[in-house]
Amino acid sequence: MGSSQSVEIPGGGTEGYHVLRVQENSPGHRAGLEPFFDFIVSINGSRLNKDNDTLKDLLKANVEKPVKMLIYSSKTLELRETSVTPSNLWGGQGLLGVSIRFCSFDGANENVWHVLEVESNSPAALAGLRPHSDYIIGADTVMNESEDLFSLIETHEAKPLKLYVYNTDTDNCREVIITPNSAWGGEGSLGCGIGYGYLHRIPTRPFEEGKKISLPGQMAGTPITPLKDGFTEVQLSSVNPPSLSPPGTTGIEQSLTGLSISSTPPAVSSVLSTGVPTVPLLPPQVNQSLTSVPPMNPATTLPGLMPLPAGLPNLPNLNLNLPAPHIMPGVGLPELVNPGLPPLPSMPPRNLPGIAPLPLPSEFLPSFPLVPESSSAASSGELLSSLPPTSNAPSDPATTTAKADAASSLTVDVTPPTAKAPTTVEDRVGDSTPVSEKPVSAAVDANASESP
């Protein structure tokens, strides 16, 4: 509860008459005065900011006459105006039937003492104090400090003490007569725990919201209006409604006729026809039927889907390393093919005189460099021209034949045979070395005859 006021009091000040107790059926009760929270600040426009007989005189002057009373509520922190009629005929004591005390309402809610645990057979239990819901708000004397209550209890040892107690459960104040006794058999003179401070103040508006709540049990003859969201119509029991035909159920059943999930789905249609429009629940037998559904082709029953083949045959293990014509192999490089050169035939190994035959494996053939297309016009004669001059060569025909034979074999291994190769070799050899014309020609002819 806040201790500061939110409105300005007419005439200024923070003083008034604190309403402590309101008797039943009294003029103050009919005016709506609320104990502990209400402060009478003025009557008929007269500000009550002093502790004198002004309030009594105004009430006596207006007996059986309605007067206007301005009330400040520390619960709502607002001012309100009410009408009260002082009377001696209502059947109780006083003209208003209320107990009041002049004090300041600024900080009045801070001086409260919260009743905590209450021991059995203690003076507090015998006086009717209720644990955790009772708040001691005052006594016959003014208490402004926390020690004022304990001092008052010590001075009333074994003597009756009147306390004003507010209860949050009943939202009302009452007078409690308690007799402090330190020899009651327990701790303390009251036998109860008392809290003081910020954490033990009276909660703000404890029952204002709760009073507006009306339970359905209090209105036995009033039928409960169903909600418009449809949730009140959902029945959680297994008993079906007597006869309900919601319009949305028929459309759902018609739209589901074209959807063939299994051969006979009777369980689904029975659930949709129960009449429950919002929460259709599937019974357990649906799951049993779904477990026995044979494999089917969804393209035959569901429209708008791409048709799938009826079944896939058992495929053997495929060799994933087979290169497709449109897929470049991921590992390795493709073979370099020169479009201007025909493929080279495999040559048999040469048996040279005096040298052991050297086998030429086929796996070493791709390691030889290929002659580019620009040098394809070069003949074997150019390769022979790089040999040493024939003037320095020995005159032995067999040696000349062997060299020519070796040169001819080198030329055949590197460059493909062409039609112009023999003529070019004969012309170049004839121009440079006329002495070895016949042996070279014979060697070339021999090679040509030996080639496959």
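Just so you know, glycine gets a Cβ as well, placed from its N, Cα and C.
Summarising the annotation, Swiss-Prot assigns domain 'PDZ GRASP-type 1' to 15-105. Among the sequence features in Swiss-Prot, the mutagenesis site LEU59 to Ala is noted as follows: Abolishes organelle clustering; when associated with S-100. Under mutagenesis, Swiss-Prot gives ILE100 to Ser with this note: Abolishes organelle clustering; when associated with A-59. Look at Swiss-Prot and you will find 111-199 tagged as domain 'PDZ GRASP-type 2', backed by sequence analysis. Recorded in Swiss-Prot as a mutagenesis result, SER441 to Ala carries the remark: Loss of phosphorylation and its ability to mediate unconventional (ER/Golgi-independent) trafficking of CFTR to the cell membrane. Inhibits ER stress-mediated disruption of homodimerization. Loss of ER stress-induced relocalization from Golgi to ER. For the mutagenesis experiment SER441 to Asp, the note given by Swiss-Prot reads: Phosphomimetic mutant. No loss of its ability to mediate unconventional (ER/Golgi-independent) trafficking of CFTR to the cell membrane. Disrupts homodimerization. No loss of ER stress-induced relocalization from Golgi to ER. Listed in Swiss-Prot is the mutagenesis experiment SER449 to Asp, annotated as follows: Phosphomimetic mutant. No disruption of homodimerization. While the structure shown retains the original residue, Swiss-Prot records the mutagenesis experiment SER449 to Ala with this note: Loss of phosphorylation. Does not inhibit ER stress-mediated disruption of homodimerization.
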Helix, strand and coil residues within the domain 'PDZ GRASP-type 1' (15-105) as assigned by DSSP: 12 helix, 37 strand, 42 coil
Rounded inter-Cα distance in Å - ILE100 (mutagenesis position), LEU59 (mutagenesis position): 14
Count of other CB atoms lying within 10 Å of the CB belonging to ILE100 (mutagenesis position): 22
C-beta crowding around LEU59 (mutagenesis position), within 10 angstroms: 19
